[in-house]
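Straight from Swiss-Prot, the features:
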type    : residues                     : note
DOMAIN  : 232-267                      : domain 'EF-hand 1'
MUTAGEN : D245 to A                    : In EF1(mut); abolished calcium-binding; when associated with K-256, A-483 and K-494
MUTAGEN : E256 to K                    : In EF1(mut); abolished calcium-binding; when associated with A-245, A-483 and K-494
DOMAIN  : 401-436                      : domain 'EF-hand 2'
DOMAIN  : 470-505                      : domain 'EF-hand 3'
MUTAGEN : D483 to A                    : In EF1(mut); abolished calcium-binding; when associated with A-245, K-256 and K-494
BINDING : D483, D485, D487, Q489, E494 : Ca(2+) 2 binding site
MUTAGEN : E494 to K                    : In EF1(mut); abolished calcium-binding; when associated with A-245, K-256 and A-483
MUTAGEN : C522 to A                    : Abolished interaction with MICU1
Amino acid sequence: MAALRRLLWPPPRVSPPLCAHQPLLGPWGRPAVTTLGLPGRPFSSREDEERAVAEAAWRRRRRWGELSVAAAAGGGLVGLVCYQLYGDPRAGSPATGRPSKSAATEPEDPPRGRGMLPIPVAAAKETVAIGRTDIEDLDLYATSRERRFRLFASIECEGQLFMTPYDFILAVTTDEPKVAKTWKSLSKQELNQMLAETPPVWKGSSKLFRNLKEKGVISYTEYLFLLCILTKPHAGFRIAFNMFDTDGNEMVDKKEFLVLQEIFRKKNEKREIKGDEEKRAMLRLQLYGYHSPTNSVLKTDAEELVSRSYWDTLRRNTSQALFSDLAERADDITSLVTDTTLLVHFFGKKGKAELNFEDFYRFMDNLQTEVLEIEFLSYSNGMNTISEEDFAHILLRYTNVENTSVFLENVRYSIPEEKGITFDEFRSFFQFLNNLEDFAIALNMYNFASRSIGQDEFKRAVYVATGLKFSPHLVNTVFKIFDVDKDDQLSYKEFIGIMKDRLHRGFRGYKTVQKYPTFKSCLKKELHSR
């Protein structure tokens, strides 16, 4: 700082006083310490006044000098930071930040700072590491299901993203990952070694996903298919199997099963968020692993497909797809699709095995049971039951209920003595939710007759619609949760509307969205467009 002062303000020459009362000036213009008289002689009042004026003037000059130095240093620091972050502003046009037309003919200046380097676009069959900024950019063009899959996926192989079995369990039982996910890149050889530990379908159990943990992969279309399984009644299992079994031999082979890959892909394209085609191409590569041709069997049915669910799309279009150009391209699709845990589990390591209905039914039932067991155990703390309040909390997850405390207080005060909900009661209730549409028809009959439904009528309607018998304690607990007006009656508005949200956990999209990353990506896109 002293050296900087000398450069900015060189010390003035010391000139002799013009009169006997003018004080001498020292370095930097400060009055020199002198008595101008005999030692020990006190200054006169006039000398004291002149010295005080000179001292004040010197302090003002010093203060302004220090402020100037600080301002100059601050401006230089800001400029350095901006240069380090954004590089040389002359590299692009001032309007949009992109290269001008003349940039193609003129040689580029050498880089002058550590600006952000452009990230290369991923090509098919090429493994790249994608930064967090690119993840947020692609989220702008993804649907809610695609964003959730990418949020929980942890494996990347040749540009395509996969979930592990553990990732899938987290995606359907938690709101968001505990830590930010990073995609672990695997080679084809490493992936095949991982799939070698997949058990055959006849060795499946209700702990399959928990036993595999990180030793397996699930593609995006399989993720959608598994979500369908979680929300369908057992009666729908036979329908699903018959859709795949086009030749009627009571067996499904790998080619027949892979039809869902193309059906779900085309269904999803109807819901794509329009925008940058390059970004959409990168997103399709991540989700499906290859770019399929634009002409598709389902393209002519686009308007009708938009309003359908994935399950309806699969049910209505599987046979149509198999007897169209998809059947002719079955070998091409099989060669493009990367083997996954489900494909190896169903059809063996060589893909030659066939799947019968008994094994298919057992797999779907085991998956539903496994997810319910995980949710139940997360609240039971090793006990055989969960509290009625915890049961209410589980039912209200993934719903649009803003103030859940009202429902929880109903249980807390209406059931002061905790009896608990067993796993059998817990499982039977969620099996009932998978038959909610049939139950809603029965419940609407009471609404049309302007009748409220009581506990006995509710229990009978459940049995008629689903064949399930609820225990009196389970029925009473359900009424205490949803009977907000405390009239011991249940209405369509109090129950059916909320349970429809709960049934489609993760399938209709979660109400908790990452607002800040989406806003930041949108703002960045808007700034770059100007």
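Note: Cβ is positioned from N, Cα and C throughout, glycine not excepted.
Unsubstituted: the structure retains its original residues.
What Swiss-Prot annotates, mapped onto the structure for a quick look.
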residue: D245; record: mutagenesis position; DSSP class: coil
residue: E256; record: mutagenesis position; DSSP class: helix
residue: D483; record: mutagenesis position; DSSP class: coil
residue: Q489; record: Ca(2+) 2 binding site; DSSP class: coil
residue: E494; record: mutagenesis position; DSSP class: helix
* Asked: Which of the recorded positions listed here (D483, D485, D487, Q489) have a Cα atom within 10 Å of the Cα of D245 (mutagenesis position)?
  -> none
* E256 (mutagenesis position): which of the recorded positions D483, D485, Q489, E494 is the nearest Cα neighbour? -> E494
* Relative to the Cβ position of E256 (mutagenesis position), how many further Cβ atoms are located within 10 Å? -> 20
* Any same-chain residues 6+ apart from D483 (mutagenesis position) with CB under 8 Å of its CB? Would you list them in sequence order, or say none? => N410, Q489, L490, E494
* To do: Determine the Cβ neighbour count for D245 (mutagenesis position): the number of other Cβ atoms within 10 Å of its Cβ.
  => 20
* Other Cβ atoms within 10 Å is the metric here; tell me which of the recorded positions D485, E494 scores highest. => E494
* Asked: Over the domain 'EF-hand 2' (401-436), what does the predicted model average in pLDDT?
  -> 88
